[in-house]
Amino acid sequence: MQKSVRYNEGHALYLAMLARKEGTKRGFLSKKAAEASRWHEKWFALYQNVLFYFEGEQSGRPAGMYLLEGCSCERTPAPPRTNAGPAGARDALDKQYYFTVLFGHDGQKPLELRCEEEQAGKEWMEAIHQASYADILIEREVLMQKYIHLVQIVETEKIATNQLRHQLEDQDTEIERLKSEIVALNKTKERMRPYHVHQEEEDPDIKKIKKVQSFMRGWLCRRKWKTIVQDYICSPHAESMRKRNQIVFTMVEAETEYVHQLYILVNGFLRPLRMAASSKKPPINHDDVSSIFLNSETIMFLHEIFHQGLKARLANWPTLVLADLFDILLPMLNIYQEFVRNHQYSLQVLANCKQNRDFDKLLKQYEANPACEGRMLETFLTYPMFQIPRYIITLHELLAHTPHEHVERKSLEFAKSKLEELSRVMHDEVSDTENIRKNLAIERMIVEGCDILLDTSQTFIRQGSLIQVPSVERGKLSKVRLGSLSLKKEGERQCFLFTKHFLICTRSSGGKLHLLKTGGVLSLIQCTLIEEPDGSDDDPKGSGHMFGHLDFKIVVEPPDAASFTVVLLAPSRQEKAAWMSDISQCVDNIRCNGLMTIVFEENSKVTVPHMIKSDARLHKDDTDICFSKTLNSCKVPQIRYASVERLLERLTDLRFLSIDFLNTFLHTYRIFTTATVVLAKLSDIYKRPFTSIPVRSLELFFATSQNNREHLVDGKSPRLCRKFSSPPPLAVSRTSSPVRARKLSLTSSLNSRIGALDLTNSSSSSSPTTTTHSPAASPPPHTAVLESAPADKAGDSADMSPCRSPTTPRHLRYRQPGGQVADSAHCSVSPASAFAIATAAAGHGSPPGFNNERTCDKEFIIRRTATNRVLNVLRHWVSKHAQDFELNNELKMNVLNLLEEVLRDPDLLPQERKATANILRALSQDDQDDIHLKLEDIIQMTDCPKAECFETLSAMELAEQITLLDHIVFRSIPYEEFLGQGWMKLDKNERTPYIMKTSQHFNEMSNLVASQIMNYADISSRANAIEKWVAVADICRCLHNYNGVLEITSALNRSAIYRLKKTWAKVSKQTKALMDKLQKTVSSEGRFKNLRETLKNCNPPAVPYLGMYLTDLAFIEEGTPNFTEEGLVNFSKMRMISHIIREIRQFQQTAYRIDQQPKVIQYLLDKALVIDEDSLYELSLKIEPRLPA
C-alpha cells in the first residue's frame, strides 16, 4: 500500500492564518465539487503561491489548500443548464463569471471556480497569474543583467575620467614648463638690451617727451579715478550704505553689551542663587528662583548664538547679509513670550523675597559686584523687555536705507512685523511693572531699607526736594528766614509720595538716602494736611508771610504715640500746589476706601468696596476697554486699552478717582483728544450730572449692602436744577480711643437739632487739636464723632487695618458736645448717602438749609459729588499743567467762565466758594518769578557795550552762567512737545520749537568751546584753554549740570580738536584723568546708564541731557502704536510716556539760585565768536598739518 504524502501541517496552518490577515486576494468564490456537478461557496485567501479555502470567513482552520506553482488560469464559458428550475435562477447563473485553474501535468483535475461579478473574477485571475515563484526568478534575472550592464558602463566612465585627469595634469605640467622658458627668455633679452641701447643712442628730447607723456597719462588716470570715487562718495547710494553700515555696527555694539548684561544676570545672580537655594539654610527656595529667572539662561544662550552670527557677518564686510540671522531669531520668540508673561510675577516674587533679611543681605552682596556697576537685580531682569523694541527700531532704520529691490527687504519686513507683535505685549508688561521697579529702586537707595516699599500695591506718585522747617514746642515755628543758608543746607529733604505713605529722607554726600529717625515714614491715613498754616500768637503775620506762602503743614496723629507736626517749604508756589494736590488726593483715596468699607458692609478681609466689585465695567474686558492684572491706587484694575469715551468716563466716575490715572491722563490727553473735549465733559458733569453719568454707575452708586438696607425718605426732589455742590475733598483726621473702637473724628457746623454728618476742611484748621469754621458761620461748630458700635465688644480688640471696618456696625450714633447720643433712626440715611456726603463734602461746613430731607435726596448727593469731581480735576489741571492755559487763551477763558458759573450758585458753601476762588486766583495770577524767565528775556537784559574775553573770566563764573542758561532753556520746554515724536518730523521747527531751540543752544555752546580753543595759535595757550574748559565741565558736574558737561566734552572730542596730538601732549595727566571721568559719567553706553544712576543720586536742581529722554520717548513711540487696530487708546503706552515726562518735569520745576552776570552771559551768547565746523577743521589742519603717509 502506497503511503500518503507527509507535510508540515503546523506551518501550513500558520500560513493559512497569514493568508486570512494579509492575503493578496480574499473573498467568497463558488467551487465545483469533484464527485457531483454541484457548486459549494467557500471563502478563499491567496497568500504568495498558495491558495487556501475555508468554510466561512470566520473559520479558523482551512478546509483545503492548492499549490499554484506552475499552474495556469483561464476563463471558461458558463456550463449548459437544464430547463429545470425557474427562469430567473437560470438567468442569474448565466451572468456569473467562471474560470478554471489548470495544473501543469496530466491526470490532475482542474479547479473550477466562479464568482458573481465580472470585475471580481478578473482580479482573481490576475492575482493567480502573478502567484508564480518561477516568474519572479525570471524577472530577477532580467534585472540582474541590466544591473551588470550599468555597472560595466560606470566602470568604463571611471576609466575614461581618470585618463582625462592624467591628460590635464600633463598639460598643466607642460604649461608650467613653457612659462618658465618664457621667463628665462625675457631675462636673457633684458641682459642683452644695454648692448642694443649702446649701439642705438636715443635722442634726449625724445626721452623727455616720453617722460612727460607717461606723467600726463598717470595724472589723467588718477584724476579720472578720483572723480569717479568722489562722485560715488557723494552719491545717495553711498550715503545710504554708510548709514546702513553704521546702523549695523551700532547694532553689533548694542548686542555685545546686551549679551554681557545677560551674562551678569545668569552668572552673577541666577547661578549663585541656585547654589544658595541648595544650602542647609536656604534664604530662597528653588521655586522662587525659577519664578524670578524664568527662561533667562535660555535667552542668554540664544543671544550668544545671534551675537556670534553678527560677528561672522562683519568678517565678510562690506557684504552684510542679516536677514537669515533674524530668521534664526524669530522661531525662538516663544521663549521671550514666556519671559514677558512672567515679568510682572517675577518682580512681585522678588519684592516678597526681599522681605527676608537673609535674602536681602545676600542679594546686596551680589549687587556689590563691580561687574554690576551699581545696578540692581530688577534692572537686569528688565533688560530683555527692551531688547525686542530695540531690534524693531534697528529694522526700521535698516529698511529706510535698504532699496526696495534689495534681496533682503522682504525678509527684514517680515522679521519686523513678527517682532512688533511681541513688542506690543512687552510694552504692556513694562508699563504694568514700572511701579514695582520704581519702588524697589527707591528702597535700595535708602540705607536703612524701607519695608513698606516692598508692598507691591504701593504706587509711586511724585518726588522732589523740600525744606523742612524746624519746630519747637507747642507746634510754633522757629524764627527762621526763607533765605537762610543754614535752613536750606540743614533742612533740605528728599521727599517721596506714595499712595499710602509719605517718606522724608536726607541725602548723604555719596548720594544714598537716610530716613529721618522721627517722622521719616508718615502713614497718610494718620495725616491731616493743612495748606495755609495760621500764624501763632507771637507772630501775628503768620508763617505764610514769613515763608512767602510756600509752606504747608502735615499733622500726624499715630494711634500709639503723641501727635506731631511736619512743616515743609516748597521751592515755588507751583510746586507747592502740585504737592498739595497729590497729597490730598492720596489721602482722599485712602479715606474713601475706608469710609466705603464702613458704609457698605463687607467681610473684614475684603478691602475693595462691594459696589466697585459688583460693577463688571470696572474689571471685565469689553469691546471698548481692556484691563491689566495690576491694580491702581483705588484697588481697581488699571486700564490697558480703552476708547476715549471710556477714559473720560473713568475720569468723571464719581465713586473714585485714582491719582495715578489722573496724572497719566493729564500728561497725555493731547495724544488722543483735545483740551476742549475734556473741559466739555467736565462741564457736562457739572451742569447735567444725571445725563452724563452711565446708568449702571448711578445704580451702583446708590447700591446698599445686603445686611443693612434702609429706606430713603419718601418724597420728591426739592428741585431739578443745580443748587448744591462741593469742593475737592481734603484729608480728615483720625483719632484713637481708649477702648480701641474704630472712630473717625469729624467736625461739622450742622444745625444742633439735626445729627447729620460732615467733614471739616483741614486747610481751615490751624492744628489737629483746634477746630476752625468758615467766617460766614457765626455759631461755634459742634464736634461730632461717628462711632462704630459692634454687637460684640470683644471684637474691638482685634488688630484692624486702617482702611477696614472692624466689624459689622448695627447702627450709627451721633455724639453731641453735651454728651448726648442721638440714634441714627432720627435720620434715615442710606449707606450710599452717608458715604457720598462724607466724601463729596469732606471738610466743609453745611449750608444753613441743610436738613434731613436733602441728606436723603439722591439728586442732592449726585450734584454735590459731581461738583466735587469737577473742582478736583480742575485743581490738579491748573496747579500741575499751567502751561496748558498759558498757551491756549480760549481754554483759559472757558475754564474761567465755568468757575464763575460755579461761583454764581446762590447755595454754594463758603468752603466751596473758597476752593473755586483759589483755582480762579491760580489761573489769573501773573507770576513774575524768575522760574518763567526765558532766554530771550536774558538776551535783552545783557545788552552790554563790551563783553568779557575768555582769559578774564574764571572757571566758576563760566560754569555758573552756563548752568543758568542751560536750565532756563531746558525748563522752557512745554511738556506737550514731548508727545508724538515731533522733533523727528519734517516740520519739527513748527511742532517742537522749544526742543529745537534746546538742541540749537547745545550745539552753539559746544561750537563756542571748540572755537575758543582753536583761536589760540601757540600750543601752550591751546593746552591751557583745554584745561580751563575741563575745569568748567567739572564745576558743571558739581552743579548737577550734566548737559553742560556733555556740551564741553563733545566739543573736546570733535575731530578738529581731538587730532591735535601736540596740543594734547601738553595737557596735564590730572586733566586727562578728569576728562575721562566726565566722559564716563555722560557716556551713552547702556542707554546712559551712568548718567541715569548719577541723576538718581542727586537732588534737584539739575540739568539732565535732554537727548537721553528723547531717546526713551522715541523708543516707546517706535515700539508700539498709540491706537490698537480696533481704535482703542493704548493707555499702557500713555502710562510709560507719563513716567518719563514726570521725571523731566521734576528737573524743570526746581530752579537754580544763581545770580545773572550780564557780561559773562553776553560772552556765552556771542555768535560772532563761533566758527563753523568746516572752518574749524581747516584751521586744525593749518595748526597741525597731516603727516606724510
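Positions of Cβ are set from backbone N, Cα and C atoms, glycine also.
Original residues throughout; no substitutions modelled.
Residues or ranges marked as domain 'PH 1' by Swiss-Prot: 22-133. What Swiss-Prot lists as domain 'IQ' is 205-234, and the listing cites sequence analysis. Look at Swiss-Prot and you will find 243-429 tagged as domain 'DH', backed by sequence analysis. Residues annotated as domain 'N-terminal Ras-GEF' in Swiss-Prot, with sequence analysis given as evidence: 635-755. Swiss-Prot gives this note for the published mutagenesis ARG1022 to Glu: Loss of interaction with Ras. Loss of Ras activation. Loss of ubiquitination. ARG1092 to Glu appears in Swiss-Prot as a published mutagenesis result, with the remark: Partial loss of interaction with Ras. Partial loss of Ras activation. Partial loss of ubiquitination.
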Residues of the domain 'PH 1' (22-133) by DSSP state, where helix covers H, G and I: 24 helix, 41 strand, 47 coil
Per-residue pLDDT averaged over the domain 'N-terminal Ras-GEF' (635-755), given as an integer: 63
Coarse DSSP state, helix versus strand versus coil, of ARG1092 (mutagenesis position): helix
Tertiary neighbours of ARG1092 (mutagenesis position) (same chain, Cβ under 8 Å, six or more apart): MET1108
Cβ neighbours of ARG1022 (mutagenesis position) where a neighbour is any other Cβ within 10 Å: 23
